[in-house]
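Notes follow once the structure below has been shown.
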Amino acid sequence: MATATVLEKANIGVFTNTKHDLWVADAKPTLEEVKNGQGLQPGEVTIEVRSTGICGSDVHFWHAGCIGPMIVTGDHILGHESAGQVVAVAPDVTSLKPGDRVAVEPNIICNACEPCLTGRYNGCENVQFLSTPPVDGLLRRYVNHPAIWCHKIGDMSYEDGALLEPLSVSLAGIERSGLRLGDPCLVTGAGPIGLITLLSARAAGASPIVITDIDEGRLEFAKSLVPDVRTYKVQIGLSAEQNAEGIINVFNDGQGSGPGALRPRIAMECTGVESSVASAIWSVKFGGKVFVIGVGKNEMTVPFMRLSTWEIDLQYQYRYCNTWPRAIRLVRNGVIDLKKLVTHRFLLEDAIKAFETAANPKTGAIKVQIMSSEDDVKAASAGQKI
């Protein structure tokens, strides 16, 4: 086992449970285990996690205790958007060395089932996805993980490295939706995934792009990211079809939504909310597509006959596969800039406050990052690379 860096701080993690408690406590592997290489399996490396983003699913596991069939059944560590430094490697690992900066792709697959063997490993029948019960997540100071799922990020900041996970979600959607250069595109929802999808759609050449949300502040934030994006504030009292008319009106510079009006070929649905999915369906052109990235309730009602008579494809996404190298290139080469998305930063020991901030709409939080040291928090907040 090769090691680097003087390790001094104990391992702690951010836990929830069936009672919806949230706390910070000692976590595995222990500091002594990390120093001595105990528990490091063949093919694994130990990572000192330096930055982790809070995902909406983390908040949902805390508040609701489940997402569909994925249920918290005991003490459970959250977090799956992380980057850090390799501090130890198993003897058989040759692709990484202590000191390497990496982003963690948070899955472990079986490499034996049909999805794995056909390259769609996000559908692995035996997947262990970090932070999805019962598999503990990355919100801890040290973690062991297979080297094959640790992607070198070079001189990229750990903060950007942690944002590669939500970017991968967006890239998977853009690719599978078939979005083309010059396509009119609708993005529903200006949360973190919607905003990253907006950046990705712009990079892919979509034009014009309209983004929707119920929060005017988030729409203003979207315009700060992509100044020429058009925005539509969803009206709560209107039907899905009526909101769609408003969306089409925005696509047409206020000239209405009647026959001949420009409609999006692709709608990237990033909320998972039934009314938003329905509005997207009512918005797209004949032969268009509604691509659902957002996670919603187990069952929902959609305008079936609109889908049928307008030949609209309704397509879904589950996580991602084979996206991380591309995501790294896009960020490293400046094609997609994610820095503005981070609005709040907290120390690992202050994770409860971080989660409260992420969960409260009044804070204006977009992406909340949790970092392993006070120096990292101060440096990142000052715009310095960590």
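Backbone N, Cα and C define each Cβ position, glycine as well.
Just so you know, the substitutions we noted aren't modelled in this structure.
Annotated Zn(2+) 1 binding site per Swiss-Prot: CYS55, HIS80, GLU81, GLU165, in sequence order. Looking at Swiss-Prot, you'll find the mutagenesis MET70 to Phe noted as follows: Abolishes enzyme activity. As annotated by Swiss-Prot, Zn(2+) 2 binding site applies to CYS110, CYS113, CYS116, CYS124. The NAD(+) binding site annotation in Swiss-Prot covers PRO192, ILE193, ASP213, ARG218, ILE293, GLN317, TYR318, ARG319 and rests on similarity to another entry. TYR318 to Phe appears in Swiss-Prot as a mutagenesis experiment; the accompanying note says: Increases affinity for D-sorbitol. One mutagenesis experiment catalogued in Swiss-Prot, ALA359 to Thr, is accompanied by this note: Alters cofactor specificity from NAD to NADP; when associated with 213-SR-214.
All features noted in Swiss-Prot, drawn onto the structure.
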residue: HIS80; record: Zn(2+) 1 binding site; contacts (Cβ under 8 Å, 6+ apart): CYS55, SER57, ASP58, PRO106, PHE129, LEU130, SER131, THR132, GLY137, LEU138, GLU165
residue: CYS110; record: Zn(2+) 2 binding site; contacts (Cβ under 8 Å, 6+ apart): CYS116, CYS124, GLU125, ASN126, VAL127
residue: CYS113; record: Zn(2+) 2 binding site; contacts (Cβ under 8 Å, 6+ apart): CYS124, GLU125, ASN126
residue: PRO192; record: NAD(+) binding site; contacts (Cβ under 8 Å, 6+ apart): CYS55, GLY56, PRO166, LEU341, ILE366, LYS367
residue: ILE193; record: NAD(+) binding site; contacts (Cβ under 8 Å, 6+ apart): GLY56, PRO166, VAL169, SER170, CYS270, ILE293, GLY294
residue: TYR318; record: mutagenesis position; contacts (Cβ under 8 Å, 6+ apart): ASN122, GLY123
residue: ALA359; record: mutagenesis position; contacts (Cβ under 8 Å, 6+ apart): VAL59, TRP62, HIS63
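When the Cα positions of PRO192, ILE193, ASP213, ARG218, ILE293, GLN317, TYR318, ARG319 are compared pair by pair, the longest gap among these NAD(+)-binding residues is 25 Å. According to DSSP, TYR318 (mutagenesis position) sits in a coil region rather than a helix or strand. Every protein chain shown contributes to the tally, and the Cβ of GLU81 (Zn(2+) 1 binding site) ends up with 32 other Cβ atoms within 10 Å. Excluding CYS110, CYS113, CYS116, CYS124, which define the Zn(2+) 2 site, the same chain contributes ILE109, ASN111, ALA112, GLU114, PRO115, LEU117, TYR121, GLY123, GLU125, ASN126, VAL127 within 8 Å (Cβ to the Cβ centroid), listed in sequence order. Recorded residues MET70 (mutagenesis position) and ARG319 (NAD(+) binding site) have their alpha carbons 14 Å apart, per Cα-Cα distance. For ILE293 (NAD(+) binding site), other Cβ atoms within 10 Å of its Cβ number 27. Cα of ARG319 (NAD(+) binding site) to Cα of GLU81 (Zn(2+) 1 binding site): a distance of 12 Å. Of the listed binding-site residues ARG218, ARG319, the Cβ environment within 10 Å is emptiest of other Cβ atoms at ARG319. Comparing Cβ neighbour counts within 10 Å across the recorded positions MET70, CYS124, the minimum falls on MET70.
Counting only same-chain residues six or more apart in sequence, the Cβ atoms lying under 8 angstroms from the Cβ of GLN317 (NAD(+) binding site) belong to VAL169, ALA172, GLY173, ARG176, PHE291, VAL292, ILE293.
Put simply, GLU81 (Zn(2+) 1 binding site) is 24 Å from ASP213 (NAD(+) binding site) when counted between their Cα atoms.
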